[in-house]
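Enquirer: First the structure, then my questions, so here it is.
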Amino acid sequence: MKAIAVKRGEDRPVVIEKPRPEPESGEALVRTLRVGVDGTDHEVIAGGHGGFPEGEDHLVLGHEAVGVVVDPNDTELEEGDIVVPTVRRPPASGTNEYFERDQPDMAPDGMYFERGIVGAHGYMSEFFTSPEKYLVRIPRSQAELGFLIEPISITEKALEHAYASRSAFDWDPSSAFVLGNGSLGLLTLAMLKVDDKGYENLYCLGRRDRPDPTIDIIEELDATYVDSRQTPVEDVPDVYEQMDFIYEATGFPKHAIQSVQALAPNGVGALLGVPSDWAFEVDAGAFHREMVLHNKALVGSVNSHVEHFEAATVTFTKLPKWFLEDLVTGVHPLSEFEAAFDDDDTTIKTAIEFSTV
């Protein structure tokens, strides 16, 4: 079968041939439909994130997948089920407490593999196998865009944890600010638009000039575009308003600190970006004082698990059709897979199609 991989010492994905996998007991064989491309894939290709499977000279890419079960094997799945796989798997050392209690998304770095990212091959292949417990059934109507379920699930977890930090008191947020107008930021903005919290004012930070398709989406969602070149995060309260909730998806280290200044009293920020090392000066006293005297919180969040994928299938049904159409700017066949990795100002979200239902 064909697969898309990055090889050691190279910085461009290529198509390779691999044997079609055979499911072991407890696993199903899945025919891949589509696999999304995101910033993590670009980081893995560039060598800035992730790692190769032990003893292998390549890593099959892809962690945002949707497929159809072709061989249920000895599982309770059925042939024809549309499924989305989760990402984390036990490391080479075997299972650990996080996997044993079915919370692999809470495992610290080094205590897991991630398919298509670190230590385990991903889903950019014509077929893949997976244990049943890591496959989430989704409605057949979501098959075409099922590769969006994984990124939606990332925000489902972040919201769950951020909201839990405010659950000890009456918290009635009205403003939310998404930092980052990439595909994850835009998905999150759309999710906040339909969130049960009923946000009255939404904002999204970027650094692009008009005309721009992401700005068009932001404004179509009735949100305000904030250009960070004109209004840095710490100035947002003076120019717009204090924010009850902030979602950071830029990976820009200063945003973690500046978010505290932009939060309203009792507000919470969710940090999802994974930056490189960067040392800079911070008024630690002001930061500490602001957190304490105004009951603010910051929550770090990474990955997601089955319950978040299941919640994502529900959220998916609430997102406007026009939004999904505008968000996905390209679905490319395997023969033209390189186009899915293009990264320009007209590209928002892309996917590679391996087969159809």
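For all residues, glycine too, the Cβ spot is worked out from N, Cα and C.
For D38, H63, E64, E150, the entry in Swiss-Prot reads Zn(2+) binding site, with the evidence type experimental evidence. Here Swiss-Prot flags T40, H49, E114, E150, N303 as substrate binding site. Here Swiss-Prot flags N181, G182, S183, L184, R207, R208, S228, L272, G273, V274, S301, V302, N303 as NADP(+) binding site. Swiss-Prot documents D172 to K as a published mutagenesis change and attaches the note Does not affect the kinetic parameters but results in a slightly less halotolerant protein. A mutagenesis experiment is reported in Swiss-Prot for this position, D216 to K, and the note states: Does not affect the kinetic parameters but results in a slightly less halotolerant protein. Among the sequence features in Swiss-Prot, the mutagenesis site D344 to K is noted as follows: Does not affect the kinetic parameters and has no effect on the salt activity profile.
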Enquirer: Cβ neighbours within 10 Å, counted over all protein chains: which one of the binding-site residues S183, N303 has the most?
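Expert: Result of the Cβ crowding comparison: S183.
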Enquirer: Among all the protein chains here, how many other CB atoms are within 10 A of the CB of H63 (Zn(2+) binding site)?
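Expert: Result for H63 (Zn(2+) binding site): 28 neighbouring Cβ atoms inside 10 Å.
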Enquirer: Taking only the Cα atoms, work out how far D38 (Zn(2+) binding site) lies from D172 (mutagenesis position), in Å, as a whole number.
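Expert: That comes out at 33 Å between the alpha carbons.
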Enquirer: Sorted by position, what residues of the same chain at least six away from N181 (NADP(+) binding site) have a C-beta under 8 A from it?
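Expert: In sequence order, C204, L205, G206, R208, T214, I215, I218, Y225 meet the Cβ cut-off.
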Enquirer: Taking Cα-Cα distance, which of the recorded positions H63, E114, E150, D344 are within 10 Å of S183 (NADP(+) binding site)?
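Expert: Matched recorded positions: none.
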Enquirer: For E114 (substrate binding site), write down the residues of its own chain that are at least 6 apart in sequence and whose Cβ falls under 8 Å from its Cβ; none is a fine answer.
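Expert: In sequence order, the residues whose Cβ lies under 8 Å from that of E114 (substrate binding site) (at least 6 apart) are G50, H63, V87, R88, R89, A120, N303.
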Enquirer: Excluding near sequence neighbours, so keeping only residues 6 or more apart in the same chain, what lies with its CB under 8 A of R207 (NADP(+) binding site)?
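Expert: Sequence-distant Cβ neighbours: D227, S228, R229.
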Enquirer: For the Zn(2+) site given as D38, H63, E64, E150, which other residues of the same chain have their Cβ within 8 Å of the site's Cβ centre?
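Expert: For the Zn(2+) site the neighbour list reads V35, G36, T40, D41, G62, A65, V87, G116, F147, P151.
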